Every structure is written in C-alpha cells, then in structure tokens.
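Reviewing the structure listed below.
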Amino acid sequence: MSQEYIEDKEVTLTKLSSGRRLLEALLILIVLFAVWLMAALLSFNPSDPSWSQTAWHEPIHNLGGMPGAWLADTLFFIFGVMAYTIPVIIVGGCWFAWRHQSSDEYIDYFAVSLRIIGVLALILTSCGLAAINADDIWYFASGGVIGSLLSTTLQPLLHSSGGTIALLCVWAAGLTLFTGWSWVTIAEKLGGWILNILTFASNRTRRDDTWVDEDEYEDDEEYEDENHGKQHESRRARILRGALARRKRLAEKFINPMGRQTDAALFSGKRMDDDEEITYTARGVAADPDDVLFSGNRATQPEYDEYDPLLNGAPITEPVAVAAAATTATQSWAAPVEPVTQTPPVASVDVPPAQPTVAWQPVPGPQTGEPVIAPAPEGYPQQSQYAQPAVQYNEPLQQPVQPQQPYYAPAAEQPAQQPYYAPAPEQPVAGNAWQAEEQQSTFAPQSTYQTEQTYQQPAAQEPLYQQPQPVEQQPVVEPEPVVEETKPARPPLYYFEEVEEKRAREREQLAAWYQPIPEPVKEPEPIKSSLKAPSVAAVPPVEAAAAVSPLASGVKKATLATGAAATVAAPVFSLANSGGPRPQVKEGIGPQLPRPKRIRVPTRRELASYGIKLPSQRAAEEKAREAQRNQYDSGDQYNDDEIDAMQQDELARQFAQTQQQRYGEQYQHDVPVNAEDADAAAEAELARQFAQTQQQRYSGEQPAGANPFSLDDFEFSPMKALLDDGPHEPLFTPIVEPVQQPQQPVAPQQQYQQPQQPVPPQPQYQQPQQPVAPQPQYQQPQQPVAPQQQYQQPQQPVAPQQQYQQPQQPVAPQPQDTLLHPLLMRNGDSRPLHKPTTPLPSLDLLTPPPSEVEPVDTFALEQMARLVEARLADFRIKADVVNYSPGPVITRFELNLAPGVKAARISNLSRDLARSLSTVAVRVVEVIPGKPYVGLELPNKKRQTVYLREVLDNAKFRDNPSPLTVVLGKDIAGEPVVADLAKMPHLLVAGTTGSGKSVGVNAMILSMLYKAQPEDVRFIMIDPKMLELSVYEGIPHLLTEVVTDMKDAANALRWCVNEMERRYKLMSALGVRNLAGYNEKIAEADRMMRPIPDPYWKPGDSMDAQHPVLKKEPYIVVLVDEFADLMMTVGKKVEELIARLAQKARAAGIHLVLATQRPSVDVITGLIKANIPTRIAFTVSSKIDSRTILDQAGAESLLGMGDMLYSGPNSTLPVRVHGAFVRDQEVHAVVQDWKARGRPQYVDGITSDSESEGGAGGFDGAEELDPLFDQAVQFVTEKRKASISGVQRQFRIGYNRAARIIEQMEAQGIVSEQGHNGNREVLAPPPFD
C-alpha cells in the first residue's frame, strides 16, 4: 500500500498582513450590522417613528432603536417582504469574500457585469412575485415600491398568472447569470438528492443484514487485527479495502457451488455447461421450474440462510425434485427411460417431515367408478430390468382431484394435462412407507389420489389439511449414503461480461422448451442409469368392476375428453430438447440475467372444456343440487315469521270461502264490505282460479328432460352458467282487468298461488290488511327461480284487493279525494284542526335557544382593545379603550380621545379602520348618551343567533299591557328591545334585499299574534310580491284577504281613510280623544247593561230592524311589504292616502307599517317622513340611503342578517339592534295554531270601490274633488280649452294642483286624454247662458 497523506491537526497562530486584518475586521463589522438589521426588521412596530410617519406618543418598541425603526420602515417600503432576505444576503457576501480573499486571479469584468445583471434581475423579479402572490405586510405592499410598480405594469398586460410565469422565467435567467449554474446541473443535483433520499429510505426498510455473511464480521476483525498498528489509516482506504474483500468473497462463492449454492437460485440449480437434470413430479411428469402448478413450497428447508432472497441456493422446484427422485427410484420397471443427471436421494428418517406452510385444498369433482392408475410410493425400491408383476387392483380409485384454482394454474398451452398412470403393485420390501402418503398429502398439486374408502366426503369437501391422515407403521430403514456429484470447476457466471452471451443462448434454449414434439410409444427395454416418465398413451384407462354412480353418464364424457387431451398434450411436459439450463432469476435483484418465458394461465373456459372444475363451478353444482331438491318450492327463501303469516293468510282465505259457501255470498268474515269490494273480490277470485289453471297446465306439460340443472348429464362450462334451456314463463300473461275504483289510486296486484307456494311481501305498495305481494304468474315449480326471470307488467291494469278482510289487521285509510300535494300550502283549507285550549299560542311552537351559551373571551377582547389603540395610533389618533360591551353580534369599544381630537376624524376613517382591523365593517358612534366617550362597534368573530322565543319569553314583553307590543331583537348588551306600535304610531322599515327586512316584519307580526286576540287587533296585509305576507292567509286577525293587486291596495287604503273618519265621528260623539278611551266607554256601558246606540245611523243605512249599538273597535294595523312597488304602480294618490293616515289615524287606532327595499327620495317623500317619525334601517347600500331613512349615516356599515338601527319615537339617536330570527316553520306553526282557533271574519267592501267608474283609479269623486273643481270646469267649458297652465294662471294656484284638477276632469269625462301633441279636447258641452 502506498504512503497516505496524514493531515497535521496542530493549529499554529500566524500573524495576518495589514490588508488581511483590515478586511477581516471590516467583514466582522458588516456581519454585526446584518445581525442588528435583522433584529430591527423582526421587531418592527408601525407605531414607532419612521420615514412614513412622524407623530408618535409611545416608547420605541424596535430593538434597533430609532435608527433601526427608520431603516426597517425604509426597507419595508422599498422591498416589502424581501427586506428580510437582505441581512442573509449580506452575511453570505461576507462569507464569500472571506473564502476568496487569497485568490489573486484575473478579474473578468464581463463576468462581473453578468453577475450584476443577474442580481438586479433576481431582486426585481422577487419583489414582483411577492407583490402579485403574497399578502401585504403591515401597511406596506408585499413587494414594496419595486414590486408594486412591476405588478401594476404586468397585470393589465399579462394578468396575475401570466405575470407570475413571466417573472419566474426572468428569475430563472437571473439565477443563471448570477451563479453561473446551468439549470440542467441544478436538475441533476435535485434528482441526485431525491434518489439518495429514496435509496436511504429503501435501504432502511430492507433487511440488509441478511445479505452480509457471518464470515464478513470475522474477516473484518481479522483485518482490524492486521491493521491494528495503522492508526492513521484514512477512512477512504478502509472502505475501499472492505469493498475489495467483499468482491473477492462473492467471486469465491460463485466458484465454489457447495459454499452457498448461488447458482441454484439464479439458474435453477444448474450450470451452463452441465447436462440437464430431470426432476419429476409424484406422477412422473417432468416439473417445470416456472410452472405455477408445481411450484409449491418445500416440505423441509435446507440448512441455509432463510432470509437471503437471492443467495440461499434453494430453487423453487426442490420439493418436486425430491419427490421425483424417490418416485423414479421405485418406477424403474414401469417404462424405458433415458439417462439423465443423477439427483442425490433424500435420506429417510423415522419421524415424518412437518406439514408445509401452504396446504392445497382439493376441489371436489364428479365421481366416477372407473379406476385410474396412481404413481408408486416413493419408498418402494427399484426393480431390475422391466420385470413387471401382475397388476392387482384392490379398490377402485377415483379421478384425480384438481387443486383449488386461486392457488395456482396449469402452466402449459393445453390447460389440462392429467394423464392416468398404472398403480404401483404391492412390494414385500418395506421402504419409507410414510413418504408416499406425505407426498400425496403434502404435494397436492402433483398428485392427489385417494381411494373410495378414504374419500368419504360430501359435495362440499373439507380442505386437505383438515382431512384425517391414515396412520401407518413406519419401518426403520437405513439411510442410503448421499452421493455428492463432483462438477468441474469453472469461472463464476455472475460476471457482467457474460450476460449478453448467456441471454442469446438462453433465448434459443427456452424457445425450444415448449415446442410440442410427439414421442413414439416405446417398447419396454432394459433400464438405464436414470428414469424417464412413462408415456400416457401406453397406459390406457381400465374399466372398473364397481358400480357406476348415476352421475357417471355426464362425467364420463368429460373424463374421456380429459384423457384424450392429456394424451395429446403429454409432449408438452416431455424432456426432449431440454439440454440447456433453465435459469430462474428474480426481477429487480442483480443484473439483467436471462428471463424465462412468460407463462400463460389457462382461462376458465379452457379449464371447463377439459373437465377441470373451479370454485365457482362447485358453487354452481351446489346450487343446482339445492334447486333439484327444492324443485317444487317457490325458489325464494323466507324466514319463519313470513311463512307463518302467509300460511295463516291462506288458511283465513280458505275459511272465508268455506263460510261463504255455507252462509251465502253475503258472508264477509265478520267484516262488512261494500258492493265495490265485493266486485273486486269476485274479480280477484277469477284471477286466482285462472292463475291456478295455467300453473297446472304448465306443470303438467313439463317434458321429462327439460330440467336444465339435472346432474345426470351435467357438464358445466362458464357459458352454460348463463344459459337456461328450460321453459320460461311468458313475458306477457293475460290478467283479468279489474273494475276501476275511483277513490283508490292504485291497488297492488294480488297474485294467488298454491298453499305450498308462499309469496314474499312487496314493500312498495303493501297494504296493511294484505301481507302478500305480486308474484310472476305461471311459476314453474321445478325450475329454480332467478331474479331476471320474474317479469311484471306495469302497463297492464292492476288486480284489485282480496275479497275478504282479515279482522286482526287494520284497514288501510283511504286518501282524501284531492289533487293537492301534501307539501303544497292550502290557503283556506276547510279541514278540521284540533282547537287549542290556551287563549294564546304557546311558546313551544317556536325554536328554543341553545341551553349552553358561549362565554365571553375577555382575553381576546383585551387583545382587540390594544389592537384598536395601535391602529388608531397608525392614523395619528391618540385614544384609550376604557371599556367594552360585548353583545351577541358586535362589541362596542368606548374610546377616550386625547384632548383636541375630534370625533369626526374617527368617523371619516371608518372604512380605513375596517381594513386595518381586517373586519367587515366598523361603525363609529360619535355620541354615547350619558358618557363622554366615542363608541367603536366591531363585529364578533363568532356571531350568535337571537331567537324569537327568548325575546318573547321576557318580562318586558309579558308585562306590557298594550296589544300592539312588538319585539325587535336584542341590543349590543344582549338586552331585549321591545316597542309599542301604539306609541310609534307608524313605522317605516327600509333595507336592501337579504338584509333581514322581511324577517323583522315577521317577528313584529308574530309578537302581536302572541299578544292580542282577534277582537283586539286586526290586520290588513298588502303584499305586492305575493311571497312574504301570503303565509298569514286564513288567520282570524285579518279584515280581508291578503291584498296582492295594486288597485285593491289603493282601495284598501281608501277604506282605512273612511274608517278613520267614521271612528273620529264616533269618538267625538262620545267625547274621547283616542280609541282606548272609546273602548273604555263601550266597556263601561256594557257593565251598566245599557249599550250605546249608534248616533249616526239612519233607517235606510242598513237592513237592521232595531237600532244598532256601538261595539268595541279593534286596532287596525296596515302592513305594506313593498311600499316602493305600490308607489310606482298606483302613483301619487297612494301617497296622499298614506299621508292622511299618517297624520290622523293614530287616534283612530289605525297604524301603518311600511317596508321598502328602495329607500329613495321619490318613494319616501318628505311628507311621509314628516308624519312617520319611527324608522328602522337595515343594511343599505350607501350613506345617501341611510340619510334618507334615518337622516344620518350609519346604516351602510351594518352587518346584515337582521342587524338594524332603530330610531324610536321622540329620539334622534338610533339604537343598534340585532333582529330576532324567525324560521318559516315557526311562522307556519303559529299560523296553523290561529287557524285552528277560528275562521277570519272578513269585512265586505274593503278592496272594492262601488262608487268609482272603471279604470278611474278608484277615486271617490264626491270626496276627493278639489274645492276649485267646479269653477275650473266652468272655466274650461267656457274657453273650450283644457290646459294645466291655463287653469294655473286663471286661479293662481300651483302647477301640481292644476294638474290634479285636469286629471280629475279627465276622470269625470269632462276632458279627453292627452294627445300626442299634449293637447286635450273638451268633451262636456258649454254651459247654458
């Protein structure tokens, strides 16, 4: 070994030059600056003084102090998130400079310029990628100014995805320019790392210790002892020496075949230059090493390494070779053989070998009485020459049983090669008697023959490992000496230079393996040194004297076909042209060695054609036997309860028929039946008799050999399993057409079978009194029932019910004669409902709130308070959070502003605060009543639902005596908000679609339904959308049906105006000021038993014979769901009616609730707003809409889903309320409860206008005419010119009033409609002089 270099480990202190000292000192300072810069970047706080802001009132939070805060702010502003990489780049540059400080190479300025270009490309593209794909950091752009410029430039041109791809390409080019690395090299490095990781992982999972011999450790110890004195030997030399030693030992193993027998595993136990070794199965057929039929496990394992998958020297055909060695030794007299290589015999021992790990399960096949020839046991000694004794048959043997298919398959072109062999005669010489039995039981793929005495199993045969083995005495036999074959030494084959040569030679030899070469039948001749498998053609099958079973007629054909096929295919297993080796290699282990020919597994059809049965065929045979045993049954299996029920049903029917014959046709088994049922029963009886006749006819005409599953001539094939040659039932059977019953939609088809053939119940259309269900007619009793053979006719009329009723079973309820679906709403349904006993609906109809309430997280609120202070400090606003009020939806933070800070500054920053706090919306409350703080309302992370039941079940609602009490929801503190509609007195509701406006209106209606009786409160509901308020149709509180027509809505409002005038007259007569005082007077008169007569009644006003008396007047609530649609459709007339009601209707007990989703000034005019002070604003789209409703902003910042601002009466500050949620099921439940209490008593004439002319807009001319109308008519008829401007100038009135007068003239027919030029014609004649 050459002398190795030994590194000196001693370190000496050497002085640096002046330039080197200065350079290293400078590098140390730069590294310290990079560390300081990283600390400043990581501890950046927006509230610190920096380049982007100057006002600050807090101590500096940055670890770098004020310079660090300034520098960090500047870097973040320029580079964004890429600023964090700047300290890392600085440290990397210092390391590079320190490593290359001693190199005095020539400076390539072109390379330096390319590196500079690459650095610039990397910086720009990194910032651009961060700006496009990363989130912003603090209040800086994620890519800084550079990334913002690039992203704004690329996005209009390439979009975000295209810009990202373009920047990635430029970044890759910049990396190549800066580093000089090729992307091919980078890809190779990445691939190498991945492969190293996968290799390491796979090596860790594989048992590598099995590949190392025990001798290696000893050899390593020897090497260590030898080289113990070499203390300074390098690690590389030791690894190289170990590798050379392993290679040397591996080569020695290949040279020495007795060491580890590696060639036995790689080349099927043979060398390339050896003669062919012939291995036999237990039946004398040569075993293919790659044959899956004969590649079973060994009975015994050699003393080799059991964990070595490659070098254990055990071929897969060793069990077959051992069996063949013993078999050929005893069958030397059977037939002439050819010389082959001698195989060492297996020594006999007293104790039989253990059972193999894989036990083969024999497949039961058709039994036959023909004896077949079994191979001789292995322990029998060989006989000289060919002196064959007389064959003695003690017991007839059975046909070979095919092993179970899933374990293996035959590995030849012809699937079934199962020849018959002559049985071995009884020998007086005792050998290894147990070997024959063990060979037959253990190696089931080669030979599984048993006598009839042993084969005492039914059709479902037990596995082989469960069968009892015959116990025989085992005579002691001296083991024969093992003869080891001395093979010539040769160089090892496991060298890579011989692979191509071996592969070419092996391809030629393997191609000649499976060439079918017919062998002539040879005469017996003297035995040579080895054995040969006997020819199948030389041993014909012998007829047995035993009785042939009834199944032999069908099996015989398959048996003869199998024997013939085996005779033809016998050369497939012959050993002609088998002089070359048969290598057995493992794929993926070692080099690419010659591979054997792929084996084609026979198909199911090929196996079945030669009589080889599969597990599915055995199951089919089993089913066929069961079908033959149960050929007179219905073919379907039922449980005991179903069979008992059907038997009881049939007995009941027979009993009813007997009683009818005895007592007449009127007897119905103690159950009265109407005439229609009697006719249906008669038709059913005729259908049953007809079915029974057809069944007898088909069962009598069944031919003798029509049974397709008879086992007499059974020959199974995969195609026959799908066919059925037996008679089938007809597809269309004539059925007696029943009488159509008008009240029953469809009755199930009743099929009457014989008593011994019960039918299953059908779950689809089963009736309670009829447990049986349709069954295919004309069922063949001897034919097995299959699901595809049961045909039903959905297009034919259905048979009626049975002719009798069973008393113990309830009768099916008849459906109601209606065409309405049960899921459709029945408005005005007359079905009787159960009347509740309580005066008002129960709260159980509403959804209860959850019992567990999520606690308030005070720690999270404290964190949010600190964050609010920090965000306000970012906008140069000094404020402290002094308190917070958590609610179900939002949390209000009370801010104590610094002196001199205006609340308007925070209000203008509401959207910026929402963005910086990452919330949906922020509402600023400039004035909190009773507190000197400013409120900041933020939404909660987990929003809670406000249930209507928990608001109604409150003392504020229960203790309020007003029948017009309504609940709105909860405020921000979680307290319920209850209002009185009588004090409002009118309500205006506005909100966009989906804001919860309709849900809020439903909550108000339900709260009044839970508070008032129909005699206290009545409703007039106007629903132009025909969706929201139509669900209340039919409740007793309605004065009229829900109004959906716009003209009817105008008439309803006019009726309200007339009712208001009538009530004012009555109140003035009684001397009261409001409806409550009027009702008190009426109640007092009732207590005095002196009712008050109507003072304004005249005898011609009504048909009453007596003078009517005054009664209690209820409150009237007019609800308009979509006020804007009503205004746009009918026009300004509705505005006048609403304005009159809003002005005067409060004292008369008439209240308006107007809801709209378009809060514009042309819908909510100043006249309406002036008379409706109470308003509720849900989420609106803009501040303008918020000011239209509330006269102030704030509604645009609501969260939606019931979040509202409630401006109560006599108050200018709105209260934020979270509306109660009402489900549709709750609304329907309350409505149904009130419908069950009584019907509504509608008032006639509310939606009709009998005094107006058609199409006149529904105006009452006597009451709605202008005071100047008569004078204007006289003026127009005299001048014969109708114009708005003329009337305006003549009477000196406004334009709107003049236009109204002209429209009234048009309505009265005085003037015509406006023409295309704007002129009108005067239709009335001129006045008389």
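Heads up, the Cβ atoms here are built off N, Cα and C, so glycines get one too.
Where a substitution is noted, the model still shows the residue that was there originally.
Note that the coordinates shown come from a computational prediction; the quantities given were computed from them, not determined experimentally.
A simple way to gauge crowding: the CB of Gly996 (ATP binding site) has 25 other CB atoms within 10 angstroms, across all the protein chains here. Taken from Swiss-Prot, the feature ATP binding site applies to Gly994, Ser995, Gly996, Lys997, Ser998, Val999, supported by sequence analysis.
Annotated domain 'FtsK' per Swiss-Prot: 974-1187, in sequence order, evidence recorded as sequence analysis.
Swiss-Prot documents Glu58 to Ala as a published mutagenesis change and attaches the note Loss of function.
Non-local neighbourhood of Gly80 (mutagenesis position): Cys127, Ala130, Ala131, Ala134, Ile137, Phe140, Ala141, Ser142, Gly143, Gly144, Ile146, Gly147, each in the same chain, at least six residues away, with C-beta under 8 Å from its C-beta. Looking at Swiss-Prot, you'll find the mutagenesis Gly80 to Ala noted as follows: In Toe44; loss of function under extreme conditions.
Under its mutagenesis annotations, Swiss-Prot gives Asp135 to Cys the following note: Impairs the ability of FtsK to function in cell division. Uncouples invagination of the inner and outer membranes and results in cellular voids. Asp135 (mutagenesis position) falls within neither a helix nor a strand when secondary structure is assigned with DSSP, and so counts as coil.
One entry in Swiss-Prot concerns the mutagenesis experiment Asp136 to Cys. Its note says: Impairs the ability of FtsK to function in cell division. Uncouples invagination of the inner and outer membranes and results in cellular voids. Around the Cβ of Asp136 (mutagenesis position), a 10 Å sphere holds 13 further Cβ atoms from the protein chains shown.
In the structure as shown, the Cβ atom of Ile137 (mutagenesis position) sits within 10 Å of 17 other Cβ atoms. One mutagenesis experiment catalogued in Swiss-Prot, Ile137 to Cys, is accompanied by this note: Impairs the ability of FtsK to function in cell division. Uncouples invagination of the inner and outer membranes and results in cellular voids.
Mapped onto three states, the DSSP output places Lys997 (mutagenesis position) in helix. Around Lys997 (mutagenesis position), the C-beta neighbours below 8 angstroms that are at least 6 residues distant in the chain are Val989, Ala990, Gly991, Ala1155, Gln1157, Phe1178. Annotation of the mutagenesis experiment Lys997 to Ala in Swiss-Prot: Does not activate Xer recombination.
Least packed by the Cβ count within 10 Å, out of the binding-site residues Ser995, Ser998, is Ser998.
Among the recorded positions Asp135, Gly994, Val999, the residue whose Cβ has the fewest other Cβ atoms within 10 Å is Asp135. Note: the CA-CA distance between Ser995 (ATP binding site) and Asp136 (mutagenesis position) rounds to 31 Å.
The distance from the Cα of Ser998 (ATP binding site) to the Cα of Asp136 (mutagenesis position) comes to 40 Å. DSSP assigns Gly80 (mutagenesis position) to a helical segment in the three-state reduction. Annotated pair Asp135 (mutagenesis position) and Gly994 (ATP binding site), C-alpha to C-alpha distance, rounded: 31 Å. Here the Cα atom of Asp136 (mutagenesis position) is found 32 Å from that of Gly994 (ATP binding site).
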